Amino acid sequence: MTVGTLVASVLPATVFEDLAYAELYSDPPGLTPLPEEAPLIARSVAKRRNEFITVRHCARIALDQLGVPPAPILKGDKGEPCWPDGMVGSLTHCAGYRGAVVGRRDAVRSVGIDAEPHDVLPNGVLDAISLPAERADMPRTMPAALHWDRILFCAKEATYKAWFPLTKRWLGFEDAHITFETDSTGWTGRFVSRILIDGSTLSGPPLTTLRGRWSVERGLVLTAIVL
């Protein structure tokens, strides 16, 4: 079992003492869900069960780093993960990757992470998930070797995951305009999600601009927003 560090490249160093992460690149044999979690996957196919179990295993590894004992990670009304008291976090999984980032609520408002295969989006998906301005800008700001459409999709997903716990409201793909910067390596960078709808939150300041990082490595795109 290999616990990797890919997601560390997209996390801010300034709050690392209040953040923890864990990631795996395969599903270790023998893992089982906690009893409270088992009903959530009772009718799931094997692939879905493995994703569910492994990503929650990652979450418990990360929580343990912050001194939180093992706890079930259930789902809210919209499918969002429900974290132990005093904690926030985000889960993601795709082919060849499962990852979790957690943080202490008194230091971190919200976390959104996403992982995707670094490959072109299926036909028709780009128009559905992007704004015309994004489709015009990204080819000019990304190196030709990068699948910028997938990076954009990954950033949109991270934006939603950071948004929803604070608002409990839907955020459509068209409701955030994302711009990107590329670092000197060409394989990492930053992005800014400008929210185009009412950003009022359940408590605290509204969400108007969310800032994150992206990285392409080992055939994967990773994005993260930490608020």
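Backbone N, Cα and C define each Cβ position, glycine as well.
The C-beta environment of ARG48 (mutagenesis position), restricted to residues of the same chain at least 6 apart in sequence and closer than 8 Å, consists of ILE41. Quoted from Swiss-Prot, the note on the mutagenesis of ARG48 to Ala is: 20-fold decrease in phosphopantetheinylation activity.
Taken from Swiss-Prot, the feature CoA binding site applies to ARG48, ARG56, LYS75, GLY76, ASP77, LYS78, THR92, HIS93, ASP114, GLU157, LYS161, LEU171. Sequence-distant contacts (6 or more apart, same chain, Cβ under 8 Å) of ASP114 (mutagenesis position) comprise THR92, CYS154, ALA155, GLU157, ALA158, LYS161, LEU222, THR223, ALA224. Secondary structure at ASP114 (mutagenesis position), taken from DSSP and collapsed to helix, strand or coil, is strand.
There are 24 other CB atoms within 10 A of the CB of ARG56 (mutagenesis position), with all protein chains counted. Quoted from Swiss-Prot for the published mutagenesis ARG56 to Ala: 100-fold decrease in phosphopantetheinylation activity.
Quoted from Swiss-Prot, the note on the mutagenesis of ASP114 to Asn is: Abolishes phosphopantetheinylation activity.
According to Swiss-Prot, the Mg(2+) binding site annotation covers ASP114, ALA115, GLU116, on the basis of experimental evidence.
Within its own chain, GLU116 (mutagenesis position) has CYS94, ARG150, PHE153, CYS154, GLU157, LEU220, VAL221 as residues 6 or more apart in sequence whose C-beta sits under 8 angstroms from its own. For GLU116 to Gln, Swiss-Prot lists a mutagenesis experiment annotated as follows: 500-fold decrease in phosphopantetheinylation activity.
In Swiss-Prot, a published mutagenesis experiment is listed as GLU157 to Gln, annotated Abolishes phosphopantetheinylation activity.
Experimental mutagenesis is annotated in Swiss-Prot for TRP170 to Leu or Ser, with the remark: Confers high-level resistance to compound 8918. Around the Cβ of TRP170 (mutagenesis position), a 10 Å sphere holds 11 further Cβ atoms from the protein chains shown.
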For LYS161 (CoA binding site), the three-state class that DSSP assigns: helix
Neighbourhood of ALA115 (Mg(2+) binding site), C-beta criterion under 8 angstroms, separation at least six: VAL7, THR92, HIS93, CYS94, TYR97, GLY99, CYS154, LEU220, VAL221, LEU222
Euclidean distance between Cα atoms of LYS75 (CoA binding site) and TRP170 (mutagenesis position), Å: 16
LYS75 (CoA binding site): tally of other CB atoms within 10 A of its CB: 12
